[in-house]
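Per Swiss-Prot, the feature domain 'MPN' maps to 52-189. Here Swiss-Prot notes a mutagenesis experiment, Thr100 to Ile, with the remark: In csn5-3; disrupts R cell projections. Impairs the interaction with Trc8. His135 to Ala appears in Swiss-Prot as a mutagenesis experiment; the accompanying note says: Abolishes ability to deneddylate cul1. Under the heading Zn(2+) binding site, Swiss-Prot lists His135, His137, Asp148. According to Swiss-Prot, the mutagenesis experiment His137 to Ala carries the following note: Abolishes ability to deneddylate cul1. Per Swiss-Prot, mutagenesis Gly146 to Asp is noted as: In csn5-2; disrupts R cell projections. What Swiss-Prot says about the mutagenesis result for Asp148 to Asn is this: Abolishes ability to deneddylate cul1. Swiss-Prot documents Glu160 to Val as a published mutagenesis change and attaches the note In csn5-1; disrupts R cell projections.
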Amino acid sequence: MDSDAAQKTWELENNIQTLPSCDEIFRYDAEQQRQIIDAKPWEKDPHFFKDIKISALALLKMVMHARSGGTLEVMGLMLGKVEDNTMIVMDAFALPVEGTETRVNAQAQAYEYMTAYMEAAKEVGRMEHAVGWYHSHPGYGCWLSGIDVSTQMLNQTYQEPFVAIVVDPVRTVSAGKVCLGAFRTYPKGYKPPNEEPSEYQTIPLNKIEDFGVHCKQYYPLEISYFKSALDRRLLDSLWNKYWVNTLGSSGLLTNTEYTTGQIMDLSEKLEQSENFLGRGTDVNEKRSEDKLSKATRDCSRSTIELIHGLMAQIVKDKLFNKVGLGK
């Protein structure tokens, strides 16, 4: 598989739609945006924004930035606009922040950089405003922690309209679907109606409590991706860099710590389920069955990820080492 084929596969897996350059989505109407911001329709409906459209260029920038951080969280800002109930992300840029394995903190340097970048963007004709922030959760899924919820609530108070995006670079498989989630928080005191459960995702045992406490304070947006013919050269340039890194690395070796952590986490979950089984009450048995079911799904997902990594290594071995060519 060459670079072009891999790029097309990536675009198909993530359902990236190609739009004509003259499409309305690429035009920025300053007056229209000002009217929307003045009207503030999101204040009347906490669930006002339902969808988010992300350009393929912004998507690849965010994924590459998140991947470069390794096991440390990274953070960046997104530029775009709003249209009806949809938020549109046109571009994204990284911020110089201090990241750890569990949180990311923006300091004065990051705010100065942010201001300078926004001013420079306007000088070259990019009039879009900041419409959200993104950060990474290396290896533990796309959701908002307690700190993330507080940060997003603050942003929605003073910088509306604003969205939070979470990228998991470890779970994002080469030439596969990007592990990404977009969220908005509810106002304080608001009780959301019972919603359908979102797509299941593996949450490490040491993160489950943080996830469970705050999961009702925000809601996910439906995500779609788009690109234009004008994006092609920029996307090609970024993809070539990404593709070389992909060929030169192994998911099995790069994610060794993540895989080991997953196995240890599964072991703890199974042990916890076993403890509930011995208590005898119907409530505990039901809870244990639920925990066992989730542990089984986590185990299946981990196995599939390992098989994909092994298959990728076999394909690269056949392509570049020419195993069996002389037979």
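The backbone N, Cα and C atoms fix where each Cβ goes, and this holds for glycine too.
Here the candidates are the mutagenesis positions Gly146, Asp148, Glu160, and by Cα distance the one nearest His137 (mutagenesis position) turns out to be Asp148.
Reduced to three states, the DSSP call for His135 (mutagenesis position) is strand. Of the recorded residues, His135 (mutagenesis position) and Asp148 (mutagenesis position) place their C-alpha atoms 9 Å from one another. Looking at Asp148 (mutagenesis position) and Glu160 (mutagenesis position), their Cα atoms lie 16 Å from each other. Residue counts for the domain 'MPN' (52-189) by DSSP state, with H, G and I taken as helix and E and B as strand, are 42 helix, 45 strand, 51 coil. Comparing Cβ neighbour counts within 10 Å across the mutagenesis positions Asp148, Glu160, the minimum falls on Glu160. Cα to Cα, Gly146 (mutagenesis position) and Glu160 (mutagenesis position) are separated by 20 Å.
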